[in-house]
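Taken from Swiss-Prot as is:
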type: DOMAIN; residues: 63-257; note: domain 'Peptidase M12A'
type: DOMAIN; residues: 261-430; note: domain 'MAM'
type: DOMAIN; residues: 431-585; note: domain 'MATH'
type: DOMAIN; residues: 607-647; note: domain 'EGF-like'
type: MUTAGEN; residues: CYS274 to Ala; note: Predominantly occurs as a monomer, less than 10% occurs as dimer
type: MUTAGEN; residues: CYS306 to Ala; note: Only occurs as a monomer
type: MUTAGEN; residues: CYS492 to Ala; note: Only occurs as a monomer
Amino acid sequence: MDARHWPWFLVFATFLLVSGLPAPEKFVKDIDGGIDQDIFDINEDLGLDLFEGDIKLEASGRNSIIGDNYRWPHTIPYVLEDSLEMNAKGVILNAFERYRLKTCIDFKPWSGEENYISVFKGSGCWSSVGNIHAGKQELSIGTNCDRIATVQHEFLHALGFWHEQSRADRDDYITIVWDRILSGKEHNFNIYNDSVSDSLNVPYDYTSVMHYSKTAFQNGTESTIITKISDFEDVIGQRMDFSDYDLLKLNQLYSCTSSLSFMDSCDFELENICGMIQSSQDSADWQRLSQVLSGPENDHSNMGQCKDSGFFMHFNTSTGNGGVTAMLESRVLYPKRGFQCVEFYLYNSGSGNGQLNVYTREYTAGHQDGVLTLQREIRDIPTGSWQLYYVTLQVTEKFRVVFEGVGGPGASSGGLSIDDINLSETRCPHHIWHIQNFTQLLGGQTTVYSPPFYSSKGYAFQINLDLTSPTNVGLYFHLISGANDDQLQWPCPWQQATMTLLDQNPDIRQRMSNQRSITTDPKMTDDNGSYLWDRPSKVGVEAFFPNGTQFSRGRGYGTSVFITQERLKSREFLKGDDVYILLTVEDISHLNSTAAVPGPVPTTSTVHNACSEVECQNGGICTLQEGRAECKCPAGEDWWYMGKRCEKRGSTKDTIVIAVSSTVTVFAVMLIITLISVYCTRRKYRKKASAKTAAMNLENQHAF
């Protein structure tokens, strides 16, 4: 833009921003270009010819993943290669946290183990299926693959899972419209029997993160997959998070009995209130209720939608006695990681002077009764609605979480209520953006800006929620001018902003939150050649907060297709007409170099050369055992393959037939032997009897 036009542009932009309308060009950069590309779209545009769109097959072809030979250990070694984009590295680590929260699968940096997963920036997004025992097993997170559910999807392949729609019973649930599929891509819709992949007796899952979308490999604009239950037509192909059935299958496959970082969840639906106890060190008690006259009218878990259910814990402050306290303590918990996050919803129907204190009671050898430590004091609690709170803990000994309600002075008609408590060994989000009356905003087709926030490094930022589209919701991250700008490094280097639309399911393990991350690359330039992440006062536009304070807002960076409005209205994103967006901005500059590897490196080529002369039959897979190539043969519950090349098939039925035949044969032989023995014995005694008779006759003759 010509320099003499710049002041007029600022005036015009300021007018639009103040009026609540978007600035020219919305002053944002859409990293998706307005197109919500799935994994298979990305790979197709790159011209990749991968099995089922994102699976790398070994030379032996499609292998069965039935049997323990194809499982990884519960802790999987990995390397993040330096070729990966910085944003992708951070997203991968966040995906690992989702695995830890919901399964017993863990990940550790490679330290010389025989087999490990090497994550690199290849062409597209793809993985092998199962542990192929190749030493270095590659998994590609290429350009535009740096979305958390995409990473989860590819690692599920590596853990041994095929796509949901290829399972043996899929024709009972979906219809494949073959004439709408791209020519030459029909094989991506093949169906496979239980000898190749096992559904683990879990129902067909329309919501699986491993399912194709309805538009997969289409040759036009019409759907290639039609669900037999029409309500799931726009559900299949979700790329937000694991579904419940995804987790059930994964936990069954790896015999998980618990998840690694999850600690506790309580919605107070059961009378035992999740093992929580009333303290003896207070002057009142918390009560389990489903409604309070002064509010809340219903719990947060069910929002009054389920009859005879919907409970929360309530501390009554209407007595008017200032300083009255009630302490509710969790069951004893045992930490493993040294950091935890407590999440809960709080409702204030009393006076503004009431407060909630969150403590930990930590038990050590020297303090058998526990040491009470204040972790957070919550004052000035808004009244009339449920509010979400997070409390960060750093506990290393066994402990309890303690909720203390404190009544304020003066008259009060209500009290404090808590519901939907979750405790996990994860990092709490840094900030919460609570948007109320969201349905009204959604219908207004407007752009909404968050309040200003600060990152842990001191950078000021703002989030832009774009509701102007009738079908999609956009989400953008802006740096803004702040109090620390003179002391900060510019252009802003390697700050990763993670923005999460919260699925408000009461149990953190059952959520399918929608998340997107972007990272500030200090070398990234804008269309006019200026650094995108430079100081906002230098490259931004003038804007105003609602109170009239002026500031500078840098260009937004994000996506116009963050989520469809249809998905936004599903699950529990929108609850009580409230939406929560969780925000974390952290420095990931330490991830610049991650590929240092120790000792001798097992190479894929050695394994492939050894197996190149071996052809395993019937879905067997070639592996190295002490340097020798051997076929690992697939097996099911009542069948198996055997032999040097898995060329022979055995089954329980065959074994029974053989066993019965052998038994009959042995019985027949024994019977024959017995009959012969009896015959010979009888013949022997007949001869003796005949000889004795002859002797007696001779004696009688001599007597005469």
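Quick reminder: no glycine exception, Cβ is built from N, Cα and C everywhere.
Remember, predicted model here, so these are calculated numbers, not experimental data.
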* To do: Average the pLDDT scores across the domain 'MAM' (261-430) and report the rounded value.
  => 94
* **Pairwise CA distance, CYS492 (mutagenesis position) versus CYS274 (mutagenesis position), rounded so that it is a whole Å** => 46
* Could you measure between CYS306 (mutagenesis position) and CYS274 (mutagenesis position) for me? Cα positions, answer in whole angstrom. => 20
* **DSSP-derived structure type at CYS492 (mutagenesis position), helix or strand or else coil** => coil
* Close in space, distant in sequence - CYS274 (mutagenesis position), Cβ under 8 Å, 6 or more apart -> ASP264, SER265, CYS266, PHE268, SER330, ARG331, ILE421
* Structure fact -> Least Cβ-packed of the mutagenesis positions CYS306, CYS492 (other Cβ atoms within 10 Å) is CYS306
* **Secondary structure of CYS306 (mutagenesis position) (DSSP, helix/strand/coil)** => coil
* Three-state secondary structure of CYS274 (mutagenesis position) from DSSP? -> helix
